[in-house]
Amino acid sequence: MKRENIKTILLTVLVVISLVFTWGIWTFQPNFSEGSSSTESTVRVKHKIEKTTQKLSETVRPRDMFIHDDGAHYKVDDNALYEEIWSDLPHWDVKGIKDISDQYDKAGFKSWFYGIGGSEAKLDLQFSDTIPIDIFQTLFKWSNQSFEYSSFDHILIPFNETKANKKIYLVSYSKQLILEVTVESANYRNIMNDLKNRQSNMPAFSLFSIGSKKEFLLPNKPLTMDKKEFVTESIKTNTFKQALFSDPSIVREDSNYNNRNVLTDGISRLDVNLSQRQVQFQQRNLVQSTSYQTGELIKKSQKYLEDTGSWTDHYQFFNINDSQQLSFYIFMDQIPVINSTAKPFGATSAITVQWANDDILSYKRPNYSLGTNPIKTSETELMGGSEVKMLLSKQTAYDTDKIDQIFLAYQLVSTSTNDDPLVELEPVWAMKVNGKIVPITKDLLRKEGANSGVE
């Protein structure tokens, strides 16, 4: 065989071998065993504080429900009935929207709202803050219609709707803004009949004038409610670390603090204050966003609380302040839980959230959960409307003309030392005044200035 032929054959073999090796390199896929470090470095299971999930319709809901019937007012105090009403509303089909605010002057609006002077009786769903229209659009079966961006703090549902298409109303009481919404509901008649049949057993309320400008719905007689005692369960710092940091493996603890666990990854900072029972997670070098509408902030916060598993108790959206800080309060028996000003249980009883565009700027919350089962209950009597009015007229800590809301609440009362997990939930009247939530108790008579309260 000639030398040239031998060279050609060898060259061909080398080319084939090279192609085989190249193909092997390009198609090779490593088979890491389960639990290997390589797999863990590329895919991290997202941890949550609590596995419980919560829909937007469970986070944004009315604080109170009242029936207004020819000048009489009744509070819907049956939790099962409340749930029946609120869970059915998302199934109502919205057929049309119309602004009818111009139909009423100031006196006519009040008569229409409260069912006075021949106006039809209505069910009133009251929210603790104004809710943007795009949130209602998300909650209900609502087609994409053009509308002016507005917010509402009431849904009114008339009792005497007999047509197939019913009328309900989104109302901003302070602005006297009324949006008439035409809906179709298969269960409307059953719900409204059930309410009407139970109305006589509901506690009766009246409008009480407090200060020189406003009226508030308060009970005609003292109310009997349950005082409850709970053993709180502390949530471990490591649980917050795993849920809140994007990469917990690079987080380091700062040991220069007493009775506090402070952790950072260089960008974010987690501060767990054990004596104050408070957790704060902050992002550094970010500026608070002021460009978002309230509806967007509620949706972003809902997603963040869902993604981090923040539903350690049943939290509901409560309000948003002028700094665009959103507050979510624990609700027990559909009643908000606030902190006592005289004997507070830690520094906060709410989750607060602030945003810097698409990044969380600040997340603050309690480091414990209450649970749902009290270890002890006992009956207690709550002031009637006349007593509430008299107490507020005697106190000098707050200007009664600055009161925005008065509502039922549970206040968290510390029963002993800072380390004791026992806490008492005491029924109390509360007011929103000067942007703060303040319990209405006889402690007000001993205050000289309006420096206490929960923002």
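Cβ atoms are placed via backbone N, Cα and C, with glycine included.
As the structure is a computational prediction, the values presented were derived from the model and not from experiment.
Listed in Swiss-Prot:
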BINDING   Asp69, Asp70, Gly115, Gly117, Ser119  Ca(2+) binding site
MUTAGEN   Thr22 to Phe  Slight induction of WalK-dependent genes
MUTAGEN   Trp26 to Ala  Slight induction of WalK-dependent genes
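Long-range Cβ proximity for Gly115 (Ca(2+) binding site), meaning a same-chain Cβ under 8 A and a gap of 6 or more residues, is found for His68, Asp69, Asp70, Gly71, Ala121, Lys122. Of the listed binding-site residues, namely Asp69, Asp70, the sparsest Cβ surroundings within 10 Å are found at Asp70. For Gly117 (Ca(2+) binding site), the same-chain residues that are 6 or more apart in sequence and have a Cβ closer than 8 Å to its Cβ are Ser111. Sequence-distant neighbours of Ser119 (Ca(2+) binding site) (same chain, 6+ residues apart, CB-CB distance under 8 A): Ser111, Trp112. Same-chain residues with CB within 8 A of the center of the Asp69, Asp70, Gly115, Gly117, Ser119 CB atoms, the Ca(2+) site residues themselves not counted, are His68, Gly71, Ser111, Tyr114, Ile116, Gly118, Glu120, Ala121.
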